[in-house]
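Quick look at what Swiss-Prot annotates:
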MUTAGEN   C11 to S  No sporulation, constitutive expression of trxCp1, no binding of SigR
BINDING   C11, H37, C41, C44  Zn(2+) binding site
MUTAGEN   F38 to A  No inhibition of SigR, no diamide induction of SigR
MUTAGEN   C41 to S  No sporulation, constitutive expression of trxCp1, no binding of SigR
MUTAGEN   C44 to A  No inhibition of SigR, no diamide induction of SigR
MUTAGEN   L45 to A  Wild-type inhibition of SigR, more induction by diamide
Amino acid sequence: MSCGEPHETDCSEILDHLYEFLDKEMPDSDCVKFEHHFEECSPCLEKYGLEQAVKKLVKRCCGQDDVPGDLRAKVMGRLDLIRSGQSVPEHDVAAAPSSSAPQES
C-alpha cells in the first residue's frame, strides 16, 4: 500500500514494521520517523488506527492468557516470511487434525 506521495520514510517500510511500532519494540529514533510519517500520510495513519484497535480488542478478549514463547517465535517467524514475500508452507497453514476426528482407513 502506498498513498502515492513521496515521504522521508516510504509507506511500505512503515507498514512492514507497524507491529514493532505498536508493540514499542523499536528504537526511539525510528518511532519519531513513524510519528512524522503518520502526520503527513492519512492512509498509513488509518491503517495504524485499525491495527491499534485490533490489538486492544485482542488484549481485552485474550489478555489474561499467557502466550508460550515458542508460539510467539513461530508466529513472528511466519509474519517475517509473509512480509518478505515468501509463501508459508501449506502444512503450517492447515489446521492440525483433532484427536477426536474419525480416522480414515
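Quick reminder: no glycine exception, Cβ is built from N, Cα and C everywhere.
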Legend entry - Residues flanking the Zn(2+) site, with Cβ no more than 8 Å from the Cβ centroid of C11, H37, C41, C44 and excluding those residues themselves: C3, H7, T9, D10, I14, L15, F38, E40, P43, L45
Legend entry - Fewest other C-beta atoms within 10 angstroms, as judged across C41, L45, which are the mutagenesis positions: L45
Inset, instruction - Quick one: pull the CA-CA distance for C11 (mutagenesis position) versus L45 (mutagenesis position), whole Å only. - result: 10
Inset, instruction - Work through the mutagenesis positions one by one (C11, C44) and point out the residue whose CB has the fewest other CB atoms within 10 angstroms. - result: C11
Legend entry - Cα-to-Cα gap, C44 (mutagenesis position) vs H37 (Zn(2+) binding site), nearest whole Å: 8
Inset, instruction - Round to the nearest Å and give the CA-to-CA distance linking L45 (mutagenesis position) with H37 (Zn(2+) binding site). - result: 8
Legend entry - For the recorded positions H37, F38, the one whose C-beta sees the most other C-beta atoms within 10 angstroms: H37
Legend entry - DSSP three-state assignment for F38 (mutagenesis position): helix
Legend entry - Local backbone state of C44 (mutagenesis position), from DSSP in three classes: helix
